[in-house]
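According to Swiss-Prot, the ATP binding site annotation covers 44-51, 168-179. Sequence annotations record features per position, and here Swiss-Prot assigns domain 'ABC transporter' to 12-248. Quoting Swiss-Prot on the mutagenesis of Lys50 to Gln: Lack of activity. As a published mutagenesis entry, Asp172 to Glu appears in Swiss-Prot alongside the note: Lack of activity. According to Swiss-Prot, the mutagenesis experiment Glu173 to Ala carries the annotation: Lack of activity.
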Amino acid sequence: MQEYTNHSDTTFALRNISFRVPGRTLLHPLSLTFPAGKVTGLIGHNGSGKSTLLKMLGRHQPPSEGEILLDAQPLESWSSKAFARKVAYLPQQLPPAEGMTVRELVAIGRYPWHGALGRFGAADREKVEEAISLVGLKPLAHRLVDSLSGGERQRAWIAMLVAQDSRCLLLDEPTSALDIAHQVDVLSLVHRLSQERGLTVIAVLHDINMAARYCDYLVALRGGEMIAQGTPAEIMRGETLEMIYGIPMGILPHPAGAAPVSFVY
């Protein structure tokens with residue numbers, strides 16, 4: 001197996017952060033340290049504060065109160081380039097990639113290491129090709145991104161994050177527009193990348209069963225408050241899920257011994 005640099009020391013810590021807009025609190029005071037080198041799923045109902053929290057981690061909006069630390073340093077103390085070398089963010093609504101091939105899209109990930117006028121060298125080309133191979137798109141590297149299937153397109157964007165060589169990936173609903181086969185494809189890829197490279201991954205996920213299967217840790221929000229956190233085995237209990245989603249839910253053991261499977265009564 002090829003050896004990769006392991007980045008399992010990188011993580012975020014939240015100190016009593018909150019987020020408010022006029023007349024409404026979207027995220028109530030929250031303190032939390034995300035497990036380093038693991039996949040953490042942010043789960044909860046629509047409007048629970050998952051994407052708000054992820055955007056704060058990605059510096060797209062500052063907290064109204066409290067402090068966010070990245071590797072024990074205040075988030076605002078990082079320069080834009082240094083932050084991009086540590087953290088890569090994939091929004092739910094992907095920006096257009098019209099006229100770009102997979103290889104050209106993935107190459108954008110090298111921008112934080114050079115800037116707009118920096119030279120693209122042999123080491124960069126190696127990083128790009130490595131990322132394309134890691135996500136299984138080498139045969140499609142010359143194809144236009146717009147011509148790919150939904151799952152292939154999502155893998156191309158993830159390859160761009162890999163080429164960015166960041167230590168933490170922030171993914172906002174990376175499977176929301178995919179069928180179940182492509183959901184499995186993308187989430188298994190994300191989990192494998194985390195294991196092989198020690199990447200810290202924080203992902204907003206709606207499907208609790210997918211989250212339990214592919215995440216190492218779960219953080220549950222309801223109404224802007226964190227109401228549960230723990231391993232999938234700790235979260236996948238009927239009373240806990242009912243508290244998170246507000247409806248009666250049951251649990252069945254997985255026939256193959258994986259994470260338990262939830263269902264609605």
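Note that Cβ sites are derived from N, Cα and C of the backbone, with glycine treated the same way.
A quick note: this is a predicted structure, and the numbers were derived from the prediction, not measured.
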Between Leu178 (ATP binding site) and Lys50 (mutagenesis position), how many Å separate their Cα atoms? 19
Local backbone state of Asp172 (mutagenesis position), from DSSP in three classes: strand
In Å, rounded, how far does the Cα of Leu169 (ATP binding site) sit from the Cα of Lys50 (mutagenesis position)? 15
Measuring Cα to Cα, tell me the gap between Lys50 (mutagenesis position) and Glu173 (mutagenesis position) in whole angstrom. 10
Cα of Gly44 (ATP binding site) to Cα of Glu173 (mutagenesis position), in Å and rounded, measures 12
Please give the average pLDDT for the domain 'ABC transporter' (12-248) in this predicted model. 95
Whole-Å Cα distance, Asp172 (mutagenesis position) to Gly47 (ATP binding site), is 13
What Cα-Cα separation, expressed in whole Å, is found between Glu173 (mutagenesis position) and Gly47 (ATP binding site)? 13
Select one residue from Leu169, Leu178: among these binding-site residues, choose the one with the most other Cβ atoms within 10 Å of its Cβ. Leu169
Cβ distance under 8 Å to Gly47 (ATP binding site), same chain, sequence separation 6 or more: which residues? none
Inside 10 Å of the Cβ of Asp172 (mutagenesis position), count up the other Cβ atoms and send me the figure. 21
How many other Cβ atoms sit within 10 Å of the Cβ of Glu173 (mutagenesis position)? 19
